[in-house]
Amino acid sequence: MAMASLYRRSLPSPPAIDFSSAEGKLIFNEALQKGTMEGFFRLISYFQTQSEPAYCGLASLSVVLNALSIDPGRKWKGPWRWFDESMLDCCEPLEVVKEKGISFGKVVCLAHCSGAKVEAFRTSQSTIDDFRKFVVKCTSSENCHMISTYHRGVFKQTGTGHFSPIGGYNAERDMALILDVARFKYPPHWVPLKLLWEAMDSIDQSTGKRRGFMLISRPHREPGLLYTLSCKDESWIEIAKYLKEDVPRLVSSQHVDSVEKIISVVFKSLPSNFNQFIRWVAEIRITEDSNQNLSAEEKSRLKLKQLVLKEVHETELFKHINKFLSTVGYEDSLTYAAAKACCQGAEILSGSPSKEFCCRETCVKCIKGPDDSEGTVVTGVVVRDGNEQKVDLLVPSTQTECECGPEATYPAGNDVFTALLLALPPQTWSGIKDQALMHEMKQLISMASLPTLLQEEVLHLRRQLQLLKRCQENKEEDDLAAPAY
């Protein structure tokens, strides 16, 4: 039987007051005069409707991240880097969110993973007076925004748990403005703050924990430039377990007498699909949408990526890893890696799963930047359902000296493996029985020995690794704090 269709819902008023009503406008004007609508204009500029009935958490976070001008570091569609619900999948698969919705802890995890600074509180960890102070703080600033998760029933609305940004506050009336992302259902509306607290102070049946609110602001550092961890592939749980449990056990239980032996033990037991877990961040663009030259912005980002890559190559750990991999006949193919990246790029640009694509051919070429500097571009011909699309992949490279002269080197398994080992917590190596070797290994991965840009890259990976570890252990609902480095 076909489901009956619905066109919006009537907003129960009271207790809510429609933002666009005469009274709603008056409340807005009063709050504007008092300075507690400062965050509203940023939020309303990026306000969106959730694209799926259960995407309220993803839509709310997307609105806030874009309002804060946080760069996602990867493209959404065409040439544009932009947060969209479809990109918020590092802590919970989109298929699961689409079917079941998302919990408070998982949205907090997503905000951390997306590079934001987050302070999150359940009502059991705060008071209504503290909540009111936080609302005033966020609504009085353009640099901090709040997302609330609450039960609709308290407002006599249909539905249960919901997420939405808080867009303003009227102190005289003690009312908060909810920018409801389910705009197909209810418009933005004012509610008494005490009632909002009551709606948050309810139990989420899926977790058994109280709901709450989070304050989101720009980070002190931007997300990673060259590397990122991903849980899009189901194998990430196996890989995270290997890194967290198996590596410390392997290096403590087996006889290791050199750094190369440690690398050998870790590498030879590494799950074969580890490259689905840690990836280099590729710059993708549709060929026909771009000219043949690098833009100033593309050149700037590529230059930073190349600097990070150069710093990885200059670490002592990379030299050990490169030496070991050369003895086992490990080889990397730029065209193979690029073909995979082109398929993933086509997935992002089209919104279709990458398994529906195949890369028929690739072509490596050099193109000019604004100041005649060169960049490497791999053009891939991606095929889906018989239709072809050309995708450009901008590849960072560094120059290395060999017997025949300067040679370009690109992101490959050796530097990715180096970044992964640098991201592991220092205590990973504490079980090495040879004290001198343990000290040497800890020196190799010490943050103090790394240049500033690479330090930030490694800190980003460590942060992601800790967040994914929380998800793997189902602790994201218990631990809402930012990861400790």
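From the backbone N, Cα and C atoms, a Cβ is placed for every residue, glycine too.
Don't expect the noted substitutions in this model, because it carries the original residues.
What Swiss-Prot says about this protein:
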ACT_SITE  CYS56  active site
ACT_SITE  HIS162  active site
ACT_SITE  ASP180  active site
DOMAIN    1-221  domain 'Peptidase C83'
MUTAGEN   TYR7 to Ala  No effect
MUTAGEN   SER21 to Ala  No effect
MUTAGEN   CYS56 to Ser or Ala  Loss of function
MUTAGEN   ASP71 to Ala  Decreased activity
MUTAGEN   ASP84 to Ala  No effect
MUTAGEN   ASP89 to Ala  Slightly decreased activity
MUTAGEN   CYS90 to Ser or Ala  Decreased activity
MUTAGEN   CYS91 to Tyr  In cad1-1; loss of function
MUTAGEN   HIS162 to Ala  Loss of function
MUTAGEN   ASP174 to Ala  Decreased activity
MUTAGEN   TRP190 to Cys  In cad1-3; loss of function
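Location within the structure of each feature annotated in Swiss-Prot.
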residue : record               : Cβ contacts under 8 Å, 6 or more apart
TYR7    : mutagenesis position : none
SER21   : mutagenesis position : none
ASP84   : mutagenesis position : SER62, TRP76
HIS162  : mutagenesis position : CYS56, THR149, TYR150, HIS151, ARG152, ASP180, ALA182
ASP174  : mutagenesis position : ARG132, PRO192, LEU193, LYS194
TRP190  : mutagenesis position : ALA16, ILE17, PHE19, GLY24, ILE27, ASN170, ARG173, MET175, ALA176, LEU177, ILE178
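Taking the C-alpha positions, the distance from ASP71 (mutagenesis position) to CYS91 (mutagenesis position) comes to 19 Å.
Counted over every protein chain shown, other Cβ atoms within 10 Å are most numerous around ASP180 among the recorded positions ASP71, ASP89, ASP180. Classification of CYS90 (mutagenesis position) by DSSP places it in coil, neither helical nor stranded. All protein chains included, CYS90 (mutagenesis position) registers 22 other Cβ atoms within 10 Å of its own Cβ. DSSP classifies ASP174 (mutagenesis position) as coil under the three-state reduction. Counting every protein chain shown, the Cβ of CYS91 (mutagenesis position) has 24 other Cβ atoms within 10 Å. Around the Cβ of CYS56 (mutagenesis position), the number of neighbouring Cβ atoms within 10 Å comes to 26. According to DSSP, TRP190 (mutagenesis position) sits within a strand segment. Under the three-state DSSP scheme, CYS56 (mutagenesis position) falls in the helix class.
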